[in-house]
Amino acid sequence: MGRVTAPEPLSAFHQVAEFVSGEAVLDDWLKQKGLKNQALGAARTFVVCKKDTKQVAGFYSLATGSVNHTEATGNLRRNMPDPIPVIILARLAVDLSFHGKGLGADLLHDAVLRCYRVAENIGVRAIMVHALTEEAKNFYIHHGFKSSQTQQRTLFLRLPQ
């Protein structure tokens with residue numbers, strides 16, 4: 001990741017006030033709810049910071065969830081209960097100053113590896129994401145996610161069994 005720190009759990013020491021990704025809903029969530037959700041255990045948020053600072057350059061957030069068979073792709077439904085257990089990639093955003101530099105892909109890669117490690121210890125079938133925009137949807141498709149049967153911007157990446 002070079003110009004940023006390794007991913008680490010969000011804490012009160014991280015500076016989020018100046019984070020601007022271009023998606024206000026993601027920026028506001030990080031600034032207003034990120035730490036609260038972390039403390040409550042509702043989601044786990046991981047951040048990367050600009051090198052030698054605590055200023056957040058990007059983040060992603062993971063939570064547990066489930067998806068009904070009707071929304072899942074065919075290969076996820078096979079031999080699975082209804083609903084199917086998943087890990088939700090609830091948010092992923094990169095500060096505008098790092099757009100176009102591969103940081104989003106690096107964060108996604110870290111999130112997927114983290115989810116793989118979780119799947120070795122608990123029963124989850126896939127990573128699920130709700131893309132905010134068509135651009136975000138195309139980003140996830142480019143990285144191997146498959147679209148839902150029924151929800152246009154819901155995508156899945158199957159985890160190994």
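Glycine residues also receive a Cβ, built from the backbone N, Cα and C atoms like all the rest.
None of the listed substitutions appears in this model.
Annotation of the published mutagenesis Val25 to Glu in Swiss-Prot: Mild attenuation of toxicity in E.coli; the original residue is retained in the structure shown. Sequence-distant contacts (6 or more apart, same chain, Cβ under 8 Å) of Val25 (mutagenesis position) comprise Leu132.
The mutagenesis experiment Leu26 to Glu is recorded by Swiss-Prot, whose note states: Protein is not toxic in E.coli. Mapped onto three states, the DSSP output places Leu26 (mutagenesis position) in helix. The local packing around Leu26 (mutagenesis position), expressed as other Cβ atoms within 10 Å of its Cβ over all shown chains, amounts to 19.
Swiss-Prot lists Trp29 to Phe among its mutagenesis entries, and the accompanying note reads: Mild attenuation of toxicity in E.coli. Sequence-distant neighbours of Trp29 (mutagenesis position) (same chain, 6+ residues apart, CB-CB distance under 8 A): Ser61, Arg91.
If you take the C-beta of Lys36 (tRNA binding site) and look for same-chain residues 6 or more apart in sequence within under 8 angstroms, you find none. When secondary structure is read from DSSP and collapsed to three states, Lys36 (tRNA binding site) falls in the helix class. Under the heading tRNA binding site, Swiss-Prot lists Trp29, Lys33, Lys36, Asn37, Asn75, Arg77, Arg78, Asn79, Met80, Pro81, Arg91.
In sequence order, Ala43, Thr45, Ser61 are the residues of the chain that are 6 or more apart from Asn37 (mutagenesis position) and have a CB within less than 8 Å of its CB. For the mutagenesis experiment Asn37 to Ala, the note given by Swiss-Prot reads: Mild attenuation of toxicity in E.coli.
Where Swiss-Prot documents Arg78 to Ala as a mutagenesis experiment, the accompanying text is: Significant attenuation of toxicity in E.coli. According to its DSSP assignment, Arg78 (mutagenesis position) is coil.
With a 10 A radius on its CB, Asn79 (mutagenesis position) counts 6 other CB atoms from all the protein chains. According to Swiss-Prot, the mutagenesis experiment Asn79 to Ala carries the following note: Attenuated toxicity in E.coli.
DSSP assigns Leu92 (acetyl-CoA binding site) to a strand in the three-state reduction. As annotated by Swiss-Prot, acetyl-CoA binding site applies to Leu92, Val94, His99, Gly100, Gly102, Gly104, Ala105, Leu132, Glu135, His142.
In the three-state DSSP scheme, Leu132 (mutagenesis position) is classed as coil. In Swiss-Prot, the entry for mutagenesis Leu132 to Glu states: Attenuated toxicity in E.coli. The structure shown retains the original residue.
Taking the Cβ of Tyr140 (mutagenesis position) as reference, residues of its chain lying under 8 Å away and at least six apart in sequence are, in sequence order, Leu108, Val129, Ala131, Leu155, Leu157. Quoted from Swiss-Prot, the note on the mutagenesis of Tyr140 to Phe is: Protein is not toxic in E.coli, probably catalytically inactive.
Per Swiss-Prot, the feature active site maps to Tyr140. Taken residue by residue with DSSP, Tyr140 (mutagenesis position) is part of a helix.
Around the Cβ of Leu92 (acetyl-CoA binding site), the number of neighbouring Cβ atoms within 10 Å comes to 23. In space, Leu26 is the closest of the recorded positions Leu26, Asn75, Arg78 to Glu135 (acetyl-CoA binding site), judged by Cα positions. Cα to Cα, Leu92 (acetyl-CoA binding site) and Leu26 (mutagenesis position) are separated by 8 Å. Among the recorded positions listed (Leu26, His99, Gly102, Ala105), Ala105 has its Cα nearest to the Cα of Met80 (tRNA binding site).
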